[in-house]
Amino acid sequence: MTVKTEAARSTLTYSRMRGMVAILIAFMKQRRMGLNDFIQKLANNSYACKHPEVQSYLKISQPQEPELMNANPSPPPSPSQQINLGPSSNPHAKPSDFHFLKVIGKGSFGKVLLARHKAEEAFYAVKVLQKKAILKKKEEKHIMSERNVLLKNVKHPFLVGLHFSFQTADKLYFVLDYINGGELFYHLQRERCFLEPRARFYAAEIASALGYLHSLNIVYRDLKPENILLDSQGHIVLTDFGLCKENIEHNGTTSTFCGTPEYLAPEVLHKQPYDRTVDWWCLGAVLYEMLYGLPPFYSRNTAEMYDNILNKPLQLKNITNSARHLLEGLLQKDRTKRLGAKDDFMEIKSHIFFSLINWDDLINKKITPPFNPNVSGPSDLRHFDPEFTEEPVPSSIGRSPDSILVTASVKEAAEAFLGFSYAPPMDSFL
């Protein structure tokens, strides 16, 4: 009987693993797509648009052409549309100050590159964004929000720091800390899930970073494994602050529909006002994914996934009671009852799941990380996705034409922005 039971268990496990692999492959392909792109595709899907839940979420009654596909050309940007980089700007910096070595990340508006400063011999991650793409999607406010948040968080150990920024006629350059331990998403892809002690360590550092942002009245709104990096020692570093919302006080709310589909909180899906507890929902979703390998309510069918988020009970197996209690608190569908609704980070910090964490030691990086990326130096790119690193570096990003003044003052930025047509026509930057 024992032999038969073990054989049956092995067959079942193998079958389930095959199914899980298929789900993971589909999941990995879909989740890098931003929410705007997802909604754009959803709006063009006649079958999906007929689904009552989709109509409720997106407030559409029939398929419609997405705004970005409108054939009418956008008018030239007015001075009010110019991007002012503010006090982070370095008016003397220019692209030719850097050797751009490798592509290490991609986003909706540009790429992140490993670069070495020629004079300083220092390595940076340089985020290069296309102004034209930003204006086309009317995302200037998000770019400014990211810049503002970056200016505020340079002293926190678990938030990426901004060194300076500059611009050319058609691009924005943000010079950031270079973090080369890899995305948490990359490590989850390789290992599928983490043991509870490792997940606890990461969750604690993430919670510390979120608590710090909340203390500055900033709601992060886009926590997901792709935005969580590991440094060379294995500590967490949050990056990508484009969806942050500033000036949200303890009881303040906002209502913008944004985020990543797998991690949207119920109140966001309902298009109700939401507060900083949306970040604690996302922390719960990420912790769940670290323990189980997929987000808590994931489905390849997006409408079904949204219905799961809104209505399906949370299912938790094979974890400790303290982990179960924490996840039930963080993934509480009613935000007024969610863990963190009353005392924000202090509630998370004092939860029994984190009883083994010395928070002073954590913030001072005195706790040895459970995983060491073992990178040999800045040029060690083993933890970056080959999808990025094998892509050629666009030649245009390192050019500093003499005819273009690199600056960040309001008037000069306006002149540079209006002159972005200097970009080579063969440039395949985006």
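A Cβ is built for glycine as well, from the same backbone N, Cα and C atoms used for every other residue.
These features come from Swiss-Prot:
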type: MUTAGEN; residues: SER78 to Ala; note: Does not affect SGK1 activation
type: DOMAIN; residues: 98-354; note: domain 'Protein kinase'
type: BINDING; residues: ILE104, GLY105, LYS106, GLY107, SER108, PHE109, GLY110, LYS111, VAL112, LYS127; note: ATP binding site
type: ACT_SITE; residues: ASP222; note: active site, proton acceptor
type: MUTAGEN; residues: THR256 to Asp; note: Mimics phosphorylation; leading to basal activity
type: MUTAGEN; residues: THR256 to Ala; note: Decreased activation of SGK1
type: DOMAIN; residues: 355-430; note: domain 'AGC-kinase C-terminal'
type: MUTAGEN; residues: SER421 to Asp; note: Mimics phosphorylation; leading to basal activity
type: MUTAGEN; residues: SER421 to Ala; note: Decreased activation of SGK1
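Sequence features, as recorded in Swiss-Prot, placed on the structure.
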residue : record                       : contacts (Cβ under 8 Å, 6+ apart)
ILE104  : ATP binding site             : VAL112, LEU113, LEU114, ALA125, ASN180, LEU381, PHE384, PHE388, THR389
LYS106  : ATP binding site             : VAL112, PHE388
ASP222  : active site, proton acceptor : ASP240, GLY242, LEU243, CYS244, CYS258, GLY259, THR260, TYR263, CYS282
THR256  : mutagenesis position         : LYS245
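Across all of the domain 'AGC-kinase C-terminal' (355-430), the predicted model scores a mean pLDDT of 71. Around the Cβ of SER108 (ATP binding site), 18 further Cβ atoms fall within 10 Å across all displayed protein chains. Here ATP is bound by ILE104, GLY105, LYS106, GLY107, SER108, PHE109, GLY110, LYS111, VAL112, LYS127 per the record. The longest Cα to Cα distance in that group is 14 Å.
Following the DSSP three-state reduction, the secondary structure of SER108 (ATP binding site) is coil. Counting Cβ atoms from all protein chains shown, GLY110 (ATP binding site) has 24 others lying within 10 Å of its own Cβ. Cβ neighbour count for VAL112 (ATP binding site) (all protein chains, 10 Å cutoff from its Cβ): 23.
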